[in-house]
Amino acid sequence: MNSIKIDSSTKIVIEYIDKLRNCSNEKRQKVSSVIRPVDFPGISTQQLCDILIRFAYNGTYIDDVFRDHLLKLVVDKSITWNQVIHSVINTKTDRIYSKCLQCELIREMVNYVQIKSFSDKLHADELISIMKPTVFFLAQLIQDVLSDEDELEMIQIEYGDVRKAYYKPLEALSAFIHDDLCSSLLAFSEASEITHQLELCRDSFSKLRSPDKSATTLVEMLIERHIEKCKPVKFQYIPEGIALFDLKNPSIRILIPIFACFKNHESSKLMAETIQTFAEIMRFYGPDVIFDILHGAILLKCEESMDLLHFPKQHRADFRWQSTTFFYKKLPQIIEYLIRSEKLTVAEVQFGLEKALTDLSMMFDAADVAWQNASFLTLLNELEPVLGKTITDPLRLRRREHMKTNDQLLPFADTDNQLIENTDIDKLLNAVKEVMNLQFGQTEEFSKLFVDKVKTGQTDNFDAITSILITEGRLMEVGKAFVLKNVEAQRSSAVGVNERIQIFDDTFILLSRILIKNPSVSINMFVNGGPGKSDAEQTMFYKWSMRYVKRVAKHRDPEPKDETEYIALRKEVEMLMRLANAEVGIEDDLENDVEEEMPEVQEPNIETQNVDEISIPDPLHLLIENDPTVTAESKETEEVKFNPEGVEQMDTNEKPAEISDSLIEPTLLEEPKDILENIIVPIIKVEAPKPDSPIKKKKDPDVTWHEVHCPLPRISRRTARAYLAQMKEGIPFWKTDDPNLNIGSILAAIPRLGQLLVDEHEEKRNRIDRKSAEENMTNILHAIESMPSLFLCLLEWLDCEPESGARTSLAFTINLSLERYLAVSTHGINYMKWIFIKSTVQQMIDELVDKSPAFPEVTCTAFSTARRFCPFVGRNENPDQLKLKHAWYYMRQQAWASPHALRLLEHANTAREYDVWSHIYISKTIKSGCGDIMTSSVDMIFSFLMLDDLNSIIRIHESLMAFWLSEDAGQCQADGRFDPLSIRVVIRLMTQVLLIAEWTLDRLLNEDPAFVERLNLKEVKAPEPEDPDKREKWIFLLRSMLERTINRFFKIVRKGLLSNVVNTIIQLLKSIAGSADCKAKRLLVKRIPPDLIFQLAYIEPSSVDYSLMNIYCDPDNKEHTQTKIMFLCALRRSQSFSF
């Protein structure tokens, strides 16, 4: 007899079964509490499962002891659910009825389907590997049972079963497909093959002689459910609280003044793509996009043609040519690009034009009167090649008939074909023709025409050409060309001095007007012809413009830490000054000049006791002090002022002057001069500085950034006095017969001359001989008649001086003298050039002479609610919070951004104060408490980012993350930052910022020329526009911003605690997933890993659902599929399915 060899694992299993049988026979205790596989070291749980199933389903009956024990082992996880299914599928038996009975175990195992561990994604593959074989096994078993209908009936008779044998596998199959987790897992397998197997089962049922309608219906339902579960689930996000207000959106309208007035150098393609991206993010329809573009463009023109309340035209920037150029040149190109790139259809554009023609009729009327042109008809002429005559003719007819019914518009009804001469449109078209010379290589011809505009005083034509150059992106090229001409004329050459002076003067005036009238143009890029540096930065024009073209300061002055560093900086500045003087041929002794400016005064020997302060009263002061009508405050303001030069110096405070005039008789006013001449004024003893503070000599001013980076040459004060005396006689101070004359030395005299003129007006402010001062200034103008650019420089220098009474007085003198000079010099050679200069500096003169517009002292809310005021901002002013609030209310009430209000934001951006205005506007938004206002306000803030898109996007994103998504933000709940309605609006802004950041990054990566990473960047600051590597640096910064955001999300979520911050992250992810399908969303979704959704499901399963996970998973990415399976299992673990 042959012996059977049994391996050790089988022996252990047999031992386990024997013990189980014995315990069952003795019935002493519950079997489940007595026997467990863990008590049998080395046992194979899969082999144990196989044997338990054989004993449980052996023959024609079911052994409940073994069956129940098996199920209990599954419950306490001694045996896994997939081992049971594996045993059922692979256990061999010659009785098909027994196999059908075993299917009830599969049905039971459906509730236990779960991943083995969440620590390893590979366990997800194990889960998938058993799904498809199980369905195939059940489907095949049903087909085998139904294959022989006679045998089916015999089985039912033999075993005395009331139900058909196929019901057990069919119920198991139904449980498998109806279970949310199992049916979702089946979708990851070959769905078509599973569908095919189910269809075969249905066909088998249909072939029965005695059809089973209930079974057939059940199979059909299973097919439908499986197909439905295999379809991708769409995520729908409805932000509670603000969804009803997502109707009126000002974003596109606000983009128009930004592109027209502040980013007019951008290409039409970029403008169109940005507008389309905003439209996609905001879920705008095509006709609404066209309507809002036209609305914004026509609003811009209407505002430019009127005076704003408390904001006259002489105190505000002129956007006349920017608005005109945008409407007539850029706007048709933008619409054409949207059509040709298939962003919009012709039908959508037609519908938008019809809506604009109906709703904006009155605004077009006002614009046509201002432009003296049929603006809408001219626009249709430009769009006719892409729209076709069948669309444009009916619109043209409607507009023309309307214009003919209005007497005011009748003269302009046919101006789309026959322009009126000398109108803005006529000048603009002429400018376009002249700029075309550059395209044909006729650079010299264009230069001659452009300079002629300066010589003939054609300011409008000049500004029109400048606007076209900026629009077409050729201003930098032209600027560098004229700077090179200016440099060539500045230095000595074979050309005569007078001719060099004329060329230098013409080009200097031309370049200066461009920079003055276009403050958004970078001086560095304008001079260098684009990003990077060149020798042009060594020119006098560059150095002068960097110091005296009044703009918001970009660079902070160096702050020395101690006296040693301060002295080193002063020495460096002195060395740079000597080099600059040597370059232009100035040989003045500046060291003696310093001593001349600040002479040492010996302290008189006064025999008194030790006191902190010594002073001798002024007789005028005594008269005022003894007068009982004078207040204590007035007495405190009267001081004896020490004049180091021994010259009389008047107090510049207005109040004491007024008091003295009213209290002292006229006869007394003449006496102090004789009295003061005989009074010795002692030095006032000053308290010694503290040891820990840096010691600075009083005569040494602070070192500025401009002194270090763009030093100007300088003449001595003694030489300046001689020059000024010569000019007061009407004689130029430079030699026109010196062939080696460097014109830069002439320019270098202006600051000293200006300072002397200011000093003269300071000394005689209250009793200046106005007639004599005007005559002297008029003579000075005659002296520089051949070089009017010096007058421009004098005004620029005075404009940058600190505000004082002397500065204002000198401005009055210059203004009156200029009018007088122009009145008597109408036949002069350079008369028209002087007219051109007067137009250039008129705003400077107005601001120097007149006071800035003042606002009533009331609260922002009451002030702005009562009337719509646009705040004033100086050309170099960094607006404070009060003005920014006024600008916000001004824009908020109109749901549109005036370029004059946007100018405040531009200044704040230039001063790197992004956080200031963004914090104010976000705070005002979330405190409004009205869904309509909050939604519209957030969309306005989003549009403001385009003023300085790259900087603003990063800075406002950092602010939002720091306030709402920092690790400790959840502890700050008392301040209301997580108020339900407010947080919805903040999430909306966060979503918009992330979307536009991703789109901007993609644009930078894919624009021409092809991006090549050259720098190994690890940390970098925001680059300036002049930086040649700015593209690569911005790409690095945007990438870092997005990566840091995702990392912060993971860091917060991995703590495993549900908080307000985690809830905000959940809502943000839902908002991104629910945004409109566009390129920005697709790029951002790819960046967010599905692991983040899985982590959130692990913390709070009810907060996320399967449709959200589908958004962030790529079906072709295996790791994403594994994560999705883990996500489903996490939902099963908490029984929180939401499919």
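Here, residue 1 is simply the first one shown, and the rest follow in order.
Cβ coordinates are placed from backbone N, Cα and C, and glycine is handled just like the others.
Where a substitution is noted, the model still shows the residue that was there originally.
The shown structure was predicted, so the numbers you read here are calculated from the model rather than taken from an experiment.
Database features (Swiss-Prot):
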| type | residues | note |
| --- | --- | --- |
| MUTAGEN | Cys103 to Tyr | In sy29; egg-laying defect |
| MUTAGEN | Pro751 to Leu | In n545; many defects in reproductive organs; egg-laying defect, sterile, protruding vulva, vulvaless and male mating defect |
| MUTAGEN | Thr840 to Ile | In n1772; temperature-sensitive |
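Positions of the features from Swiss-Prot, shown on the structure.
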residue	record	CB count, 10 Å
Cys103	mutagenesis position	24
Pro751	mutagenesis position	23
Thr840	mutagenesis position	21
Fill in the blank from the handout: Quick note, Thr840 (mutagenesis position) and Cys103 (mutagenesis position): C-alpha atoms separated, nearest Å, by 94
Exercise for the section: Round to the nearest Å and give the CA-to-CA distance linking Pro751 (mutagenesis position) with Cys103 (mutagenesis position). Expected result: 100
